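Handing you a structure now.
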Amino acid sequence: MDTDDVESNTSSAMSTLGSLFSFTSPAVKKLLGWKQGDEEEKWAEKAVDSLVKKLKKRKGAIEELERALSCPGQPSKCVTIPRSLDGRLQVSHRKGLPHVIYCRVWRWPDLQSHHELKPLELCQYPFSAKQKEVCINPYHYKRVESPVLPPVLVPRHSEFAPGHSMLQFNHVAEPSMPHNVSYSNSGFNSHSLSTSNTSVGSPSSVNSNPNSPYDSLAGTPPPAYSPSEDGNSNNPNDGGQLLDAQMGDVAQVSYSEPAFWASIAYYELNCRVGEVFHCNNNSVIVDGFTNPSNNSDRCCLGQLSNVNRNSTIENTRRHIGKGVHLYYVTGEVYAECLSDSAIFVQSRNCNYHHGFHPSTVCKIPPGCSLKIFNNQEFAQLLSQSVNNGFEAVYELTKMCTIRMSFVKGWGAEYHRQDVTSTPCWIEIHLHGPLQWLDKVLTQMGSPHNAISSVS
């Protein structure tokens, strides 16, 4: 037998041996028949194989799952697995929430986060209930739709009462150092709330807080015309004429999604490093590693060089690790800390929602996720600000920029007073809200007072 024959036989034997070890059970093959999408075949197979091993221990569970997948329009029972300590499931070096994993496999391959899912009322063991069992039946969950934001109605002829043409938080004194609050999966700690709630009201408390920088928004009357109110007219014949007359006095400015939902700039102290990263994927990870594959969903800080980098920056960069997961779903932006060290976030939209001072810095520890921007709340603020003049609307541009530092924090509880004193930080610009503001400001015309860096 010559060498070629020996090599051929050896290769054939190895192939046979490999196929034995990679044997896929009939139950797994059958369930994979309902898989959605073409990507990550191996990952999906491992996820389903892991599930089948768990369901085999429960009589009728696999059959119930097959019934749910084959007849999606028919009612089905819960298909459950035991809840792990941290609620997550590991599949091939990747951890995820079980109901998200299997909804991604069998219904929505583009699913990014559990924030996009809501359980149906018939589900007895939804993930959100935090019971010992978790339902992974993909037809016991529905996908949350992105809310349609109403257009902003800009008056063509603005008339303001003397002394009331500007939003009052222009005149609120910024603290010498930002307040600090700490967040966890159970919410903000009580110490944080007691030390920062004195400065600003949340949407629910803003009316009762006389010191709130947003106080003028709460008392702002709604625009002269609201499409939802038009249906309440007692005289159906007057509706069309009233609409025409009122719409002649206002310009409708609608929100539209941009090609890139955000851009990210990386800084070391007060120096920008590298190119701006444009986010076209709704899920983006900013980490401290290099990215040889140039994935569009990863912004890797490890590959960026800076000749002015000192030892503190070098040490901080080593601790960024897995960094932060940013995801944009249903008009909301979330930040999840994947690093072993905390991240620190300054988001005026988030601070407004929680009733903190606009400049407050929130600490997000490892493993925690925080909503850092809400398009609907921004839309309400924008609609109300239009009645307060150009400067009031322009002030909202600050809400469209989010600053985030890695490992090292800043503010009243830290020796660094400003974000530019932290070794490693990023600035996130939200393109959709910024473009919406720009269109509204264009409709409003020139400001009554000159806009400057100190206005």
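Our numbering is plain: 1 for the first residue shown, then up by one each step along the chain.
Including glycine, each Cβ sits where the backbone N, Cα and C put it.
What Swiss-Prot shows for this protein is this:
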{"type": "MUTAGEN", "residues": "SER25 to Ala", "note": "Abolishes phosphorylation"}
{"type": "DOMAIN", "residues": "26-150", "note": "domain 'MH1'"}
{"type": "BINDING", "residues": "CYS78, CYS123, CYS135, HIS140", "note": "Zn(2+) binding site"}
{"type": "DOMAIN", "residues": "261-455", "note": "domain 'MH2'"}
{"type": "MUTAGEN", "residues": "GLY409 to Ser", "note": "In allele Mad-10; pupal lethal"}
{"type": "MUTAGEN", "residues": "SER421 to Leu", "note": "In allele Mad-9; lethal"}
{"type": "MUTAGEN", "residues": "SER453 to Ala", "note": "Abolishes interaction with lack; when associated with A-455"}
{"type": "MUTAGEN", "residues": "SER455 to Ala", "note": "Abolishes interaction with lack; when associated with A-453"}
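In the displayed structure, how are the listed features positioned relative to their neighbours?
Residue environment of SER25 (mutagenesis position) contains 13 other Cβ atoms, counted within 10 Å of its Cβ in all protein chains.
In the structure as shown, the Cβ atom of HIS140 (Zn(2+) binding site) sits within 10 Å of 25 other Cβ atoms.
A simple way to gauge crowding: the CB of GLY409 (mutagenesis position) has 22 other CB atoms within 10 angstroms, across all the protein chains here.
Cβ neighbours within 10 Å of SER421 (mutagenesis position), excluding its own Cβ and spanning all shown chains: 15. Mapped onto three states, the DSSP output places SER421 (mutagenesis position) in helix.
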List, in sequence order, the same-chain residues at least six positions removed whose CB sits under 8 Å from that of CYS123 (Zn(2+) binding site)?
CYS78, CYS135, ASN137, HIS140, TYR141
What are the other residues, in sequence order, whose C-beta lies within 8 angstroms of the center of the C-beta atoms of CYS78, CYS123, CYS135, HIS140 at the Zn(2+) site?
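Surrounding the site, in chain order, are LYS77, VAL79, THR80, PRO119, LEU120, LEU122, GLN124, TYR125, PRO126, ILE136, ASN137, TYR141.
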Using DSSP, what's the helix, strand and coil tally for the domain 'MH1' (26-150)?
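Grouping H, G, I as helix and E, B as strand yields 50 helix, 18 strand, 57 coil.
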